[in-house]
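Read through the structure below, which is laid out as structure tokens, and then see the notes.
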Amino acid sequence: PTITNDGVSIAKEIELEDPYEKIGAELVKEVAKKTDDVAGDGTTTATVLAQALVREGLRNVAAGANPLGLKRGIEKAVEKVTETLLKSAKEVETKDQIAATAAISAGDQSIGDLIAEAMDKVGNEGVITVEESNTFGLQLELTEGMRFDKG
């Protein structure tokens, strides 16, 4: 068995029989996947928020609320939250800040340090690929120019 706390990995494994529950599960899977595609992190938070929005939305509709009014309210709230987050966001600029941020995301300081080293070498416009290996330990490989693995 795989042990994980990653929202997108958990969401992918959800399979339900009830058609209505299945629709909700697919919605949560899509939220987790989009979050992973755009940000690469925060999938668990996005999954929990999506579940809360669905639960409370259905509760309000059952109590007589207008679904379109709820949708408009959620959209306004998203705008405000996005605005507030962008105001409080801080640039991650130094190698130490990059290492700390990467370590939190990876849950491992040595991986954070290696990612910071890779970022230092390739710059903000470079591409970093993380791959699993059959060997033990961490390794940084720098390829200048372009590399084609196949064909």
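Here the Cβ of each residue, glycine as well, is placed from N, Cα and C on the backbone.
Going by Swiss-Prot, these are the annotated features:
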BINDING   Asp41, Gly42, Thr43, Thr44, Thr45  ATP binding site
VARIANT   Ala50 to Gly  In strain: TMH16
VARIANT   Lys121 to Asn  In strain: TMH16
VARIANT   Phe136 to Ser  In strain: TMH16
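Feature annotations (Swiss-Prot) mapped to structure.
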{"residue": "Asp41", "record": "ATP binding site", "DSSP (3 states)": "coil"}
{"residue": "Ala50", "record": "variant position", "DSSP (3 states)": "helix"}
{"residue": "Lys121", "record": "variant position", "DSSP (3 states)": "helix"}
{"residue": "Phe136", "record": "variant position", "DSSP (3 states)": "coil"}
Whole-number Å value for how far Thr44 (ATP binding site) lies from Ala50 (variant position) (Cα to Cα): 10
Pairwise CA distance, Thr45 (ATP binding site) versus Phe136 (variant position), rounded so that it is a whole Å: 31
Separation of alpha carbons, Gly42 (ATP binding site) and Lys121 (variant position) (Å): 26
Neighbourhood of Phe136 (variant position) by C-beta distance under 8 A, where only residues 6 or more apart in the same chain count: none
Number of other Cβ atoms within 10 Å of the Cβ of Lys121 (variant position) across all protein chains: 12
